[in-house]
Amino acid sequence: MGLYRVRVSTGSSFYAGSQNQVQLWLVGQHGEAALGWCLRPARGKETEFSVDVSEYLGPLLFVKLRKRHLLQDDAWFCNWISVQGPGANGDEFRFPCYRWVEGDRILSLPEGTARTVVDDPQGLFKKHREEELAERRKLYRWGNWKDGLILNIASTGIHDLPVDERFLEDKRIDFEASLAKGLADLAVKDSLNVLMSWNSLDSFNRIFWCGQSKLAERVRDSWKEDALFGYQFLNGTNPMLLRHSVELPARLKFPPGMEELQAQLEKELQGGTLFEADFSLLDGIKANVILCSQQYLAVPLVMLKLQPDGKLLPMVIQLQLPHEGSPLPPLFLPTDPPMVWLLAKCWVRSSDFQLHELHSHLLRGHLMAEVIAVATMRCLPSIHPIFKLLIPHFRYTMEINVRARNGLVSDLGIFDQVVSTGGGGHVELLRRAAALLTYSSFCPPDDLADRGLLGVESSFYAQDALRLWEVISRYVEGIVSLHYKTDESVKEDLELQAWCREFTEIGLLGAQDRGFPVSLQSKEQLCHFVTMCIFTCTGQHSSNHLGQLDWYSWVPNAPCTMRLPPPTTKDATLETVMATLPNFHQASLQMSITWQLGRCQPTMVALGQHEEEYFSGPGPKAVLTKFREELAALDKDIEVRNAKLALPYEYLRPSRVENSVAI
């Protein structure tokens with residue numbers, strides 16, 4: 001009984017407000033009060049009013065709301081509702097929403113304090129949890145884009161996605177406008193090319209967008225250098241392939257006359273300075289046919305040596321696997337004629353483009369984040385602490401992935417049009433890679449140890465990934481410790497166990513034999529798993545996404561396709577190189593897509609800087625504040641280090657890491 005002060009916050013994106021009336025109910029532990037039709041929410045505004053309630057409500061548990069429309073359903077994006085009372089000295093309760101309110105159904109918002117099932121011994125929220133999850137399981141259904149791939153949200157297009165997973169209007173307008181600009185520029189360049197020759201490496205300057213990236217200009221000017229070629233395996237846009245060699249690869253067969261090379265490799269191996277990048281995943285992948293023209297793939301192996309100054313230099317390149325009964329494939333060396341060596345490196349860079357975009361970026365970044373998101377939406381209610389912890393890291397992931405499946409890797413999509421693995425090879429490559437995913441490879445401390453990169457001082461990716469993982473891990477531990485006091489409390493959380501099982505057994509098609517857990521038996525195991533989820537959706541994706549504009553704008557450094565077969569002799573000329581690299585249209589389309597996906601996103605939210613407040617109470621806020629302080633300190637450390645580097649490494653700098661897979 002008494003006076004309650006109610007505040008209602010509406011989102012600031014276009015069309016977030018509504019002309020429809022909204023009715024509220026306050027639901028307490030001892031009673032319920034209808035407040036009537038009390039507001040028409042305005043975009044970007046907080047609406048405040050007071051209401052006298054005659055019933056005794058007790059501690060507030062829910063706010064219920066319903067929108068009424070006469071002629072047109074005008075959706076409303078509600079941020080949160082705050083209720084303070086009874087009286088001026090009454091407690092304040094916060095009810096997070098952060099979703100669209102549509103139609104005229106009643107929506108129940110639980111008070112923002114996170115609760116596991118164990119935290120609700122009276123069962124005050126039991127019915128709500130069950131009903132919410134039942135509804136979500138109907139809304140968030142598993143789909144299977146291609147047989148043999150990890151699962152995705154069941155959606156044929158953006159319009160049948162759950163409404164809360166779609167781009168807000170400002171994001172949609174920016175994304176579609178940038179796409180239109182890129183395609184318009186492509187059309188202009190294509191029309192101009194009719195009158196111009198395409199016969200030298202300088203011709204690629206005609207489609208290079210100056211002023212977009214200083215590093216891209218540096219790549220254009222220095223891409224032929226062996227040091228820059230090797231640097232990309234350490235700190236480029238795909239740092240996931242390089243391994244420290246523990247023996248010479250079995251596939252590395254030495255033709256007669258190569259004894260000196262073998263001795264040099266053995267010497268580097270014994271000294272612990274030999275590294276390798278093996279592209280065997282491409283073996284047997286069918287190459288694309290574009291406009292009746294056959295494209296080609298290689299299966300390179302690169303052996304590199306780490307110098308005392310930290311430079312990683314290539315020693316030998318093998319472009320094909322040896323096959324019994326066939327001549328040994330040639331080994332290309334830095335001492336070969338310049339065009340021969342350059343063409344071999346171009347083949348490696350094109351192969352890296354394929355594995356990066358499909359394996360490291362799409363599969364390990366986008367699709368893995370989607371599995372985490374769908375499993376979470378199906379298994380954890382909005383009141384659960386792990387749901388509240390993870391939900392900011394799913395923003396826009398499902399829509400950007402649907403757009404990728406319908407535009408980039410779809411039939412007649414970008415890959416089919418200009419990429420050598422298109423036309424079906426890209427799907428087979430994804431299947432192969434998905435079957436090899438391991439839990440440890442998503443956890444930098446384990447992955448970097450396995451690949452032997454922990455002690456490589458010039459691997460800034462390794463250094464920054466470890467530090468960012470540790471910061472995220474402490475953040476997760478802070479939240480988990482507020483809600484799980486013992487290992488037993490983790491085991492007893494049936495929602496948590498169902499979530500873990502759904503992720504591994506269903507979303508990943510039964511990946512427990514590759515280390516992914518099907519249950520969580522301790523606080524430590526829970527923290528490690530949740531840290532993996534957040535790092536995958538943030539740092540890991542950013543490390544494979546942010547470098548695209550820098551390293552792929554100069555097309556010869558990362559050719560999307562190759563138009564002649566890999567060389568079997570050492571007689572390449574400039575004409576051979578130009579006939580092998582992408583033609584004008586292919587290069588222009590690569591540049592346009594690279595710009596659209598790699599440009600600075602105006603709606604970008606940096607790691608940990610989300611405005612949504614899903615938790616209530618001082619404990620979680622203190623943990624988030626400490627997380628932000630640690631991110632800022634790491635950001636500053638990286639800034640100071642980068643000031644001393646000829647090539648600054650920015651891709652895991654917290655201020656540049658996006659809070660979710662949103663592009």
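Think of each number as a place in line: the chain as shown, counted from 1.
Just so it is clear, glycine is given a Cβ too, placed from its N, Cα and C backbone atoms.
No noted substitution is present; original residues retained.
Feature annotations, reproduced from Swiss-Prot:
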type	residues	note
DOMAIN	2-115	domain 'PLAT'
MUTAGEN	Ile106 to Val	No effect on the stereoselectivity of the oxygenation reaction
DOMAIN	116-663	domain 'Lipoxygenase'
MUTAGEN	His128 to Leu	No specific effect on enzymatic activity and iron-binding
MUTAGEN	His356 to Leu	No specific effect on enzymatic activity and iron-binding
MUTAGEN	His361 to Leu or Gln	Loss of enzymatic activity and iron-binding
BINDING	His361, His366, His541, His545, Ile663	Fe cation binding site
MUTAGEN	His366 to Leu	Loss of enzymatic activity and iron-binding
MUTAGEN	His384 to Leu	Labile enzyme with normal enzymatic activity
MUTAGEN	His393 to Leu	Labile enzyme with loss of enzymatic activity
MUTAGEN	Met398 to Leu	No effect on the stereoselectivity of the oxygenation reaction
MUTAGEN	Val419 to Met	Alters the stereoselectivity of the oxygenation reaction. Changes the stereoselectivity of the oxygenation toward the production of (15S)-HPETE; when associated with I-418
MUTAGEN	Cys533 to Ser	No specific effect on enzymatic activity and iron-binding
MUTAGEN	His541 to Leu	Loss of enzymatic activity and iron-binding
Cα-proximity to His541 (mutagenesis position), 10 Å cut-off, over mutagenesis positions Ile106, His128, His393: none
Surrounding CB atoms that lie within 10 Å of the CB of His128 (mutagenesis position), all protein chains: 19
Met398, Val419, Cys533 as mutagenesis positions, winner by CB count within 10 A: Val419
Among Ile106, Ile663, the one of these recorded positions whose Cβ has the fewest neighbouring Cβ atoms within 10 Å: Ile106
Distance check against Cys533 (mutagenesis position) for the mutagenesis positions His128, His366, His393, keeping those with Cα within 10 Å: His393
Cα separation, His356 (mutagenesis position) to Ile663 (Fe cation binding site) (Å, whole number): 16
Cβ neighbours of His384 (mutagenesis position) where a neighbour is any other Cβ within 10 Å: 25
Nonlocal neighbours by CB distance (under 8 Å) for His366 (mutagenesis position), same chain, sequence gap 6 or more: Thr397, Ile400, Asn401, Ala404, His541, Val661
The domain 'PLAT' (2-115): DSSP-derived helix, strand, coil residue counts: 0 helix, 65 strand, 49 coil
